[in-house]
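**Q** What Swiss-Prot shows for this protein is this:
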type    : residues                                    : note
DOMAIN  : 230-396                                     : domain 'Hflx-type G'
BINDING : 236-243, 261-265, 283-286, 349-352, 374-376 : GTP binding site
MUTAGEN : S243 to N                                   : Loss of activity
BINDING : S243, T263                                  : Mg(2+) binding site
MUTAGEN : T263 to A                                   : Loss of activity
MUTAGEN : N349 to Y                                   : Loss of activity
Amino acid sequence: MDTIDTPGEQGSQSFGNSLGARFDLPRKEQDPSQALAVASYQNKTDSQVVEEHLDELISLADSCGISVLETRSWILKTPSASTYINVGKLEEIEEILKEFPSIGTLIIDEEITPSQQRNLEKRLGLVVLDRTELILEIFSSRALTAEANIQVQLAQARYLLPRLKRLWGHLSRQKSGGGSGGFVKGEGEKQIELDRRMVRERIHKLSAQLKAVIKQRAERRKVKSRRGIPTFALIGYTNSGKSTLLNLLTAADTYVEDKLFATLDPKTRKCVLPGGRHVLLTDTVGFIRKLPHTLVAAFKSTLEAAFHEDVLLHVVDASHPLALEHVQTTYDLFQELKIEKPRIITVLNKVDRLPQGSIPMKLRLLSPLPVLISAKTGEGIQNLLSLMTEIIQEKSLHVTLNFPYTEYGKFTELCDAGVVASSRYQEDFLVVEAYLPKELQKKFRPFISYVFPEDCGDDEGRGPVLESSFGD
């Protein structure tokens, strides 16, 4: 396996400073770490929403070490095919640049085409970054494991491939001292073709590495499934409080910081529910509006693995003005990955930031009905744990088992799986009450003496063992 590059200590904070070395700006006073951010919307009713979108774009830029000095938004029904931004707004941007001469970067809250990016840079004399490039850079700086690095580098390579001409255009201008900026005939075109071949080869190698990682994860999932421990995945919009909730439920020390994509690598921890039942909780990468398709494709296996857990805890920042949009972003991702929506518990987090009773009715009526919590203060956590317990019990067979003392190891196995509700010692047997998941029912069938009435339908207290009660 090839060596995987890992981000340096400075991470994406050095990205803004590195732009000066990568791009030749025409004016000395320009600083590529200072930017103008722009966003568009379809009609006047979206004007308030677009301001929230700009705030998110500013946070993305800040995570990359870029300071946004000025923002603009406007209605854009039909983008320009050549520059994305229409002529009138380009002239408005040029006036802004006169007012803020230090601005060296234009950030657009969309993914634009390579030709639009090149044409804008040539027209405005700025580095032009789209939303996708910012998100890719942040993911690159947050990736800590080999798997995450493979996924991010694969997404970056796919994004870079059609944009090599743009980078060579800047290099040729540097070599020619800024002149017309055209390619040196022959040399530049040959080098672009060589670079394209190298990038394609890198995509091929990274794809092969990712397939190997996916295979390893599938094997681990099989082992985990055979153990019969129920699994929950924490999903939701970035910065919604998933890692804080994981720490609270598992007494873990997962990295928590109030910034976008603080968690990129999935982390799994054991959680003990009321009554002693063990489950596994996995914290996953946060979603975001307009998540780049290259990233969705590269992280598809990671996202699918999360969505295929037994139950999803969909964590929503109830205090955010665009909470409903964040919910829809998650549901849209289900559709993009063509995944049927699994069992979900909607968790409205950060209710401590809201006045009592001020949670919008549209959030309260989300299906399934949400649990209100604060992962920071612990409010509502017992309600969440109780609901998790109920769901696990619904998916399990409530039974009594009789273990001869010669089979004590089987009892230990059930304890390790966290499915034992109680046990008592008798003269010839160890009598155990347990909730058996489907994965363990066939294995422990010989030891089951009773199935509880909620599972077998017998109204006479505890019922007899029924073959139809068991999984295949």
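Glycine is treated like the rest: Cβ placed from N, Cα and C.
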**Q** Rounded to the nearest angstrom, how far is the Cα of N349 (mutagenesis position) from the Cα of S374 (GTP binding site)?
**A** 5
**Q** Counting Cβ neighbours within 10 Å across all chains shown, tell me which of the binding-site residues K242, K350 comes out on top.
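**A** Selected residue: K242.
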**Q** Under a three-state reading of DSSP, tell me whether N239 (GTP binding site) is helix, strand or coil.
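**A** In the DSSP reduction, N239 (GTP binding site) maps to coil.
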**Q** Please state whether DSSP places V285 (GTP binding site) in a helix, a strand or coil.
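**A** Going by the DSSP assignment, V285 (GTP binding site) belongs to neither helix nor strand, so it counts as coil.
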**Q** Counting only other Cβ atoms and using a 10 Å cut-off, which of the mutagenesis positions S243, N349 scores lowest?
**A** S243
**Q** I need the CA-to-CA distance for N349 (mutagenesis position) versus G236 (GTP binding site), whole Å please.
**A** 11
**Q** Round to a whole number and give the Cα-to-Cα distance in Å for the pair V285 (GTP binding site) and S243 (mutagenesis position).
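**A** Between the Cα atoms of V285 (GTP binding site) and S243 (mutagenesis position), the distance comes to 10 Å.
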**Q** How many other Cβ atoms sit within 10 Å of the Cβ of S374 (GTP binding site)?
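**A** Taking every protein chain into account, the count is 22.
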**Q** Compute the C-alpha separation of K350 (GTP binding site) from S243 (mutagenesis position), stating it in Å without decimals.
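**A** Between the alpha carbons of K350 (GTP binding site) and S243 (mutagenesis position) there are 13 Å.
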**Q** Can you tell me the CA-to-CA distance separating S243 (mutagenesis position) and G236 (GTP binding site), as a whole number of Å?
**A** 11
**Q** Among the binding-site residues G236, N239, V285, which residue has the fewest other Cβ atoms within 10 Å of its own Cβ?
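**A** Fewest other Cβ atoms within 10 Å, among the binding-site residues G236, N239, V285, is found for N239.
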